[in-house]
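The block underneath contains the structure these notes are about, expressed in structure tokens.
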Amino acid sequence: MNYVGQLAGQVFVTVKELYKGLNPATLSGCIDIIVIRQPNGSLQCSPFHVRFGKMGVLRSREKVVDIEINGESVDLHMKLGDNGEAFFVQETDNDQEIIPMYLATSPILSEGAARMESQLKRNSVDRIRCLDPTTAAQGLPPSDTPSTGSLGKKRRKRRRKAQLDNLKRDDNVNSSEDEDMFPIEMSSDEDTAPMDGSRTLPNDVPPFQDDIPKENFPSISTHPQSASYPSSDREWSPSPSSLVDCQRTPPHLAEGVLSSSCPLQSCHFHASESPSGSRPSTPKSDSELVSKSADRLTPKNNLEMLWLWGELPQAAKSSSPHKMKESSPLGSRKTPDKMNFQAIHSESSDTFSDQSPTMARGLLIHQSKAQTEMQFVNEEDLESLGAAAPPSPVAEELKAPYPNTAQSSSKTDSPSRKKDKRSRHLGADGVYLDDLTDMDPEVAALYFPKNGDPGGLPKQASDNGARSANQSPQSVGGSGIDSGVESTSDSLRDLPSIAISLCGGLSDHREITKDAFLEQAVSYQQFADNPAIIDDPNLVVKVGNKYYNWTTAAPLLLAMQAFQKPLPKATVESIMRDKMPKKGGRWWFSWRGRNATIKEESKPEQCLTGKGHNTGEQPAQLGLATRIKHESSSSDEEHAAAKPSGSSHLSLLSNVSYKKTLRLTSEQLKSLKLKNGPNDVVFSVTTQYQGTCRCEGTIYLWNWDDKVIISDIDGTITRSDTLGHILPTLGKDWTHQGIAKLYHKVSQNGYKFLYCSARAIGMADMTRGYLHWVNERGTVLPQGPLLLSPSSLFSALHREVIEKKPEKFKVQCLTDIKNLFFPNTEPFYAAFGNRPADVYSYKQVGVSLNRIFTVNPKGELVQEHAKTNISSYVRLCEVVDHVFPLLKRSHSCDFPCSDTFSNFTFWREPLPPFENQDMHSASA
């Protein structure tokens, strides 16, 4: 019985440890990276697929992933998305590059964020001190006003109670409309916990695990039930949070909650959150990525997360935009009780000085969620909305009465409820627009460049085709933009507006106006009746906000349609020099859009969105019933007139956009100082309570002319697919006999090994440990990159074990690896598998059929071109030099062509002369 008890205990402990390794909440992994040195010395790499589990980065200090290679830190960093994926941030200044929404992101912050926050704090304190004593006592921290701290505390408590009652009533009414809204619950420790900007860490919080100064970390509330844990890049991820009830809350409750959007660092300050939403948005576990709730009552669909090789995770698209449009027409939508408002930043610098903070308070920034539903509206609805909104300039619109603002903006903001969370750094009164104008110019220059594209506006609010990725509505919230979820309308919104007209004027000295273009616009029916219209010399093609002739526009449109990306800027300029007509020796427009102007349309039908020249319907973007349009001017004189007169104000514009990428450039790879062969790499994320979460992998530096052997794992190294996952973890040797010796001898002949399996990325550490564990009398498997599927655990297991279709992943992965070896078109010399699907995958990437081997559970090895020849790993090991000839000749006396010139062919005796007796007799 003692033996039985010990055996049961050992099995229990083993299964428990196995569950810890497979628990989706703690599942982290890294796929090995392959770097290929090209003939010209440049480097190319496979994608950096790194994923952190939920518990490992539950309360991350920043969403910054540090990288160590061979024990030394490198100057490159990755950023962490809300699905746990890590990615690099690539800066681009191509104003015509089309960046999908799920690839847009904000830059990785440096010390500039801390400097800006300190500047904003100083401005806020100075403003509070200038107020009357009662207001100052209410806004200052308790440490500054000890005598009036209790009074301000009681007032804040009454505010929260009133806000709680409103939110509870709204929650009962709209519970079916938005299940992610949660009411605020008050804590019994409200009177003992200071609810302002001066937060302190609790005594039981362990110290940080690194040497980073604590002032760079966001402070943590001492409130035991509603502590806030800000996430990275000063971006507070969307969480179930309270929204100010703009129709029921008195004006004084809405004051001081104006959120300020800082374009280049996405710094956000949000309203106070509920206890249930006090944590930041954390990476989704593998089970959550697959097992989405299907009983949603809202129009939004929580779709399965697709994570393909070489790409970032994005939601599957199942519903068409037209169905969304028909299901919820804008005109028949009932105005809900709770509203979110979006603060629109005008490019005109005088707007900030003309607005008073009182008129702008109460406007919550419109922050996107991880899965955003875009509302499509037709032009008739837009006309009706535009007619209802009185035409007025931007500054006058901001001074409009508050209820009117709520009414005009609610119709389009209500479908996409946003979740905001208030910053703990700015006290009780938030941040004002004056904080931006009073900021130190040196600090402001880090975030608000003076020139560039109008990126601070939503994409649909402008007619131009330029994309400023870091300034999209999803980017300002950080979490939404890094969540990896692509909106179902991205396929429409990412394409630039294209229109054609017979207005002419490209070769004249006059400029092409929008009215003139629309006057001669060509409809679809006209173009269908007369396709030869493209030969008309007066034809003008409008791509975004730029005008071309057909000869110039044709390659641009072809590249966008075929490759979903624009031509390089140098190529476009070369085409324009050859094909575009000249205007008085000067180009007809400035390529970089330096002469872009902002025109405020006063017509009601143009207050909301443009129409008539867009080929597809675009989602309506309303901002205080004001439509700010960007049109391209074509003269330097207009550009000079459009410059703001005052240079002291800040311009929220930038022509630099940021996008996610999983690959590094050749220069970045060279900066890693990799050595030939394997290089250990560690990806780490610092957390406030769990310390540092690490994810280990290997970077392999190979040459373009190396020969690679592909090997499957499940069923090829192990004896079966299913038991190969379980039995080795329990300590049972479930490996084919002789495979370690065979692979070792093949590697000694100069071949590289690549282990490719359709297992999930979360099983990387377990699989890598198994490959290191295989040992046959002192002989181990050769080192090689481990390539796994970046998809979730359960989807990978379902594809590998249940569907038995691993070729879906393998073909995509191996094709990408093969392309890295160019100009070597056949880098894969041989391959080992166990199923017909493996044979199909290997044939697709160019492996010769006579060097594809499959093994069955009995250990019988079959060569595909001669299936009757049944062998084994042990027998193949005996003739390894014939099947896998030696590549490294330094220790060999054989000639390169061993079948023609070798020791045997040189020393063998010549054949005796042979005479054909029949021929001799016939001749006689």
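Glycine too: its Cβ is placed from the backbone N, Cα and C atoms.
Original residues only.
For reference, Swiss-Prot has these:
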MUTAGEN   SER106 to Ala  Abolishes phosphorylation in response to insulin but has no effect on cellular location
MUTAGEN   LYS599 to Arg  Reduces sumoylation. Abolishes sumoylation and nuclear localization; when associated with R-629
MUTAGEN   LYS629 to Arg  Reduces sumoylation. Abolishes sumoylation and nuclear localization; when associated with R-599
MUTAGEN   ASP712 to Ala or Glu  Abolishes phosphatidate phosphatase activity. No effect on interaction or coactivation with PPARA
MUTAGEN   ILE726 to Phe  Diminishes significantly the interaction and coactivation OF PPARA; when associated with F-727
MUTAGEN   LEU727 to Phe  Diminishes significantly the interaction and coactivation OF PPARA; when associated with F-726
VARIANT   GLY84 to Arg  In allele FLD2J; causes the fatty liver dystrophy phenotype (fld), characterized by neonatal fatty liver and hypertriglyceridemia that resolve at weaning and neuropathy affecting peripheral nerve in adulthood
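GLY84 (variant position) sits 16 Å from SER106 (mutagenesis position), taking the Cα positions as reference.
Of the listed recorded positions, namely GLY84, SER106, the sparsest Cβ surroundings within 10 Å are found at GLY84. When the alpha carbons of ASP712 (mutagenesis position) and SER106 (mutagenesis position) are compared, the span between them is 39 angstrom. According to its DSSP assignment, ASP712 (mutagenesis position) is coil. DSSP assigns GLY84 (variant position) to coil, not to a helix or a strand. Cβ neighbours within 10 Å of ASP712 (mutagenesis position), excluding its own Cβ and spanning all shown chains: 26.
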